Amino acid sequence: MMCQKFYVVLLHWEFLYVIAALNLAYPISPWKFKLFCGPPNTTDDSFLSPAGAPNNASALKGASEAIVEAKFNSSGIYVPELSKTVFHCCFGNEQGQNCSALTDNTEGKTLASVVKASVFRQLGVNWDIECWMKGDLTLFICHMEPLPKNPFKNYDSKVHLLYDLPEVIDDSPLPPLKDSFQTVQCNCSLRGCECHVPVPRAKLNYALLMYLEITSAGVSFQSPLMSLQPMLVVKPDPPLGLHMEVTDDGNLKISWDSQTMAPFPLQYQVKYLENSTIVREAAEIVSATSLLVDSVLPGSSYEVQVRSKRLDGSGVWSDWSSPQVFTTQDVVYFPPKILTSVGSNASFHCIYKNENQIISSKQIVWWRNLAEKIPEIQYSIVSDRVSKVTFSNLKATRPRGKFTYDAVYCCNEQACHHRYAELYVIDVNINISCETDGYLTKMTCRWSPSTIQSLVGSTVQLRYHRRSLYCPDSPSIHPTSEPKNCVLQRDGFYECVFQPIFLLSGYTMWIRINHSLGSLDSPPTCVLPDSVVKPLPPSNVKAEITVNTGLLKVSWEKPVFPENNLQFQIRYGLSGKEIQWKTHEVFDAKSKSASLLVSDLCAVYVVQVRCRRLDGLGYWSNWSSPAYTLVMDVKVPMRGPEFWRKMDGDVTKKERNVTLLWKPLTKNDSLCSVRRYVVKHRTAHNGTWSEDVGNRTNLTFLWTEPAHTVTVLAVNSLGASLVNFNLTFSWPMSKVSAVESLSAYPLSSSCVILSWTLSPDDYSLLYLVIEWKILNEDDGMKWLRIPSNVKKFYIHDNFIPIEKYQFSLYPVFMEGVGKPKIINGFTKDAIDKQQNDAGLYVIVPIIISSCVLLLGTLLISHQRMKKLFWDDVPNPKNCSWAQGLNFQKPETFEHLFTKHAESVIFGPLLLEPEPISEEISVDTAWKNKDEMVPAAMVSLLLTTPDPESSSICISDQCNSANFSGSQSTQVTCEDECQRQPSVKYATLVSNDKLVETDEEQGFIHSPVSNCISSNHSPLRQSFSSSSWETEAQTFFLLSDQQPTMISPQLSFSGLDELLELEGSFPEENHREKSVCYLGVTSVNRRESGVLLTGEAGILCTFPAQCLFSDIRILQERCSHFVENNLSLGTSGENFVPYMPQFQTCSTHSHKIMENKMCDLTV
């Protein structure tokens, strides 16, 4: 049997560097790329010969070549096989096209791998590589997977990643040396290999150079050089907290938590699968942390995943988050449950699906408990599919068996689904709380009536029943109870005091609400005074910070009452206006002190203690009086102060004055005070010595040695600081320049940013010190100590824009202080920008001044604008009729806007052009006593005669009337009368001889007939030969001298005699009388015209239905229309029957006239 032994085929793949520039590195994309290596006959020429590379192998003769030997040992015979083949490795797509190799076209040199082997004559070696920066920006990861046709196995492969990360950013760096690359071992598994490269956060924007070395089955491969920027290939972590909910609008809201660790904004890609009546898959990219999916459908399921990426498009998409599934029911209620209180409002939304069909919101009806249909006025249509119902002023839910909620159903017009929403409405009962004082002498009970519904006319009262011992298991309202007087306090609570009390007796209490409709009792509660004790607070409370241990020690003494075991609670905090309290529990009843760990040992703490029964019954006592700690040293200072120096003297001389400056230690560093500072000096020749500077924060000494080291110590009452800062002054180190550049940019008057670059050196940089001051001023220098790895720093100070500042940056090494970089003023670009922005400071004041000027102009022209747009309201005091009126009295305005208090004279009213005739007759006596008229009568003819019936129709009422007298005549009238335009006439008749008869008769109320027939009336005969026949005839009666209202009683015979009087009026023996006028109105205003005015200002209207019906005039309140002994003269010159006059009446007379007099309107 022959055994064959295979020797390992060794492939050495050497990388050829073109030493032209660093741009030979291949810039990889921030996503997946592929590495192809293969013999010439496996791919086309484009794969084997990159752009700019020659196709023949003779161009590579100058390169060093590795020999691959395949050795077979068969039966102890060594058989070597040699063949030479040139292999190329490049990056490209899966088909091997557009394969890139790095060449230098100017010199014709190619970066390639030269390989001699016959084992890869037919197959190439290909890998799939992906690189990214981890989301927390701490680790750079490259993942490599072999393609399916790769002949090597991962488990037999060893992969190393070699990388170089420069120290500084430079546009034209030198080519990297091979020895400068660092090696990282990659972890390989069956699926692939993964390499981890740690990248400092400060170098994320630097160019990272790297390449891969792969060893498998004894064969080594080396990839081309790759270049990338870690910040551009960041792969964030998948979003967390993915959840979904249905909004009030019926949309599905997908939300997730934002990644707060990412230093840049992110975009998110949401992938969801909707499975409802149709299957829909969508992916959307958003910048917010939520996404609304329109029109959520009932009976659907949504599977959602989210991933993130940098918002600017660079970087790598994160992995998808874990899928979340959200399923909706056939009927969707949102929200499905509501818990609310009495009197509030609540709304439900619903989407109804029936047999794979969405019901329109217009067809949805709502039911409560499937027994009460909710009125449609409470419905609202949110969208075509979403319906809303609103409950206003909710009442308490009535329990139905075990159901303590109302079931709200969203139904179709034909049927309801079994799913429902739940509505909980809670009514809070009246809570009675009682507490017994610390001396165990009285019990105070409090309760609030706010939970009682507003009930008009109700009263509240506390009633109680005392049981001899303890409380019953279930307290109930006792039939014999006593009321307790309670007093309403300012806080709205009622307070009742029970004194004396029985500690072990049970007091059952309840609130009774008394109302006229009945009384209501709140649920009773039983109180045991011994179980509601509020103890007295602990006394003699002390607090202190212990020395060396640094603990807050609190001690107290327990109260005398009660005698039960007590637990204690301590609260403590930093003393100030707003104390942030912390609490500590002490359950040991015998304990009288406690020690607490505090963070600030040098602060003043305020401490209080309270107690309660250990078994939990009763209340906490009030807090004790506060106790305060004293600030004292508890430990030696934690460290010495940070310090810096200021140099004086000539820099060329060997002796210079050095002034040390340091900042006082804080309490937390000094623990808790500093009594003095000590400066230690160390030199090579003079040894070591110390100086005590007391509480000063500076010290000046003479620097004469080549190297002088100083240390500043802080000393308190317990000793000196253990950790201190050293500063070495060295002449050789003062010439070391480590700062290449320094720039200062003003951001505002209170902030300046400094940026710098450092040059590499052989010294160990400890930290940097920034100095700044006003240029050409020795005083006012300020300084800051910053870490050595910082490249820029924000200085916050009060910078004066017109001043020039000097900025200095000192590198501090272990060996001493290096040479500073000093700049005078800000960087030129920043100054130009400020000068360009100076125009803004000029434009803004101009705009503000213009606005102020415009506002002033508007205020000055306010009166003109007011007259232009609004009419000027006249001042009543400038009117003649308002002279002498006091507008401060309310009565003035009452008379002013209702009726004038005095007569207002108008000119004569112009009559319409119509024929006028008048006749005045005065009769002194009646023919017989029975026919006498007990009052003066004035006839006013206002109607038109009916040519057919020869009658006069006065009113719409057709009733016959008897004129009281010796004779009576039956009068008939027509129902309707045709009225024609006419002029009003009046006849004035006075009889002073009938006064006594009038007084004897008294007040007679006998209405005159509403209609007078011309066929039986003696008036027609009396007026047959006069001008009255041509006009309409109506009678108007006025009382004569009677203090009361008189309705005359007439007969036609007496009226006939009255009209036959043609005598003269006597003028002597009569005093002047006032006259009452009749108003004349247009015939077109017959229904509402004014007919009668008087001296007292009576303005009356005469409706047709009231003509000759109960006509009265108040004689003593208005002017006498006809006096008893009226004398107008025989000629009648002095009597003017028509003088239209509009006058006013007093308020009192006006009211009487309105109440007791009929309107006189035709």
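The count begins at 1 with the first shown residue.
Here the Cβ of each residue, glycine as well, is placed from N, Cα and C on the backbone.
None of the listed substitutions appears in this model.
Annotation source Swiss-Prot lists domain 'Fibronectin type-III 1' at 238-331, citing sequence analysis.
Across the domain 'Fibronectin type-III 2' (537-632), DSSP assigns 0 helix, 44 strand, 52 coil. Marked as domain 'Fibronectin type-III 2' by Swiss-Prot on the basis of sequence analysis: 537-632.
Each residue of the domain 'Fibronectin type-III 3' (637-729) gets a DSSP state, and the totals for helix, strand and coil are 4 helix, 53 strand, 36 coil. Positions annotated as domain 'Fibronectin type-III 3' by Swiss-Prot, on the basis of sequence analysis: 637-729.
The domain 'Fibronectin type-III 4' feature in Swiss-Prot is assigned to 738-832; the stated evidence is sequence analysis.
Annotation of the mutagenesis experiment Glu891 to Ala in Swiss-Prot: No effect on STAT3 phosphorylation.
Experimental mutagenesis is annotated in Swiss-Prot for Glu902 to Ala, with the remark: No effect on STAT3 phosphorylation.
Swiss-Prot gives this note for the published mutagenesis Tyr1077 to Phe: No effect on EPO-induced tyrosine phosphorylation.
Among the sequence features in Swiss-Prot, the mutagenesis site Tyr1138 to Ser is noted as follows: No change in EPO-induced JAK2 activation and EPO-induced tyrosine phosphorylation. No phosphorylation; when associated with L-985. No phosphorylation; when associated with L-985 and F-1077. No STAT3 activation. No change in SOCS3 binding nor signaling inhibition. No effect on ERK/FOS activation.
A simple way to gauge crowding: the CB of Val541 (variant position) has 19 other CB atoms within 10 angstroms, across all the protein chains here. For the natural variant Val541 to Ile, Swiss-Prot gives this note: In strain: NZO. The structure shown keeps the original residue.
Recorded in Swiss-Prot as a natural variant, Val651 to Ile carries the remark: In strain: NZO.
According to Swiss-Prot, the natural variant Thr1044 to Ile carries this note: In strain: NZO.
Per-residue pLDDT, averaged over the domain 'Fibronectin type-III 1' (238-331), rounds to 82.
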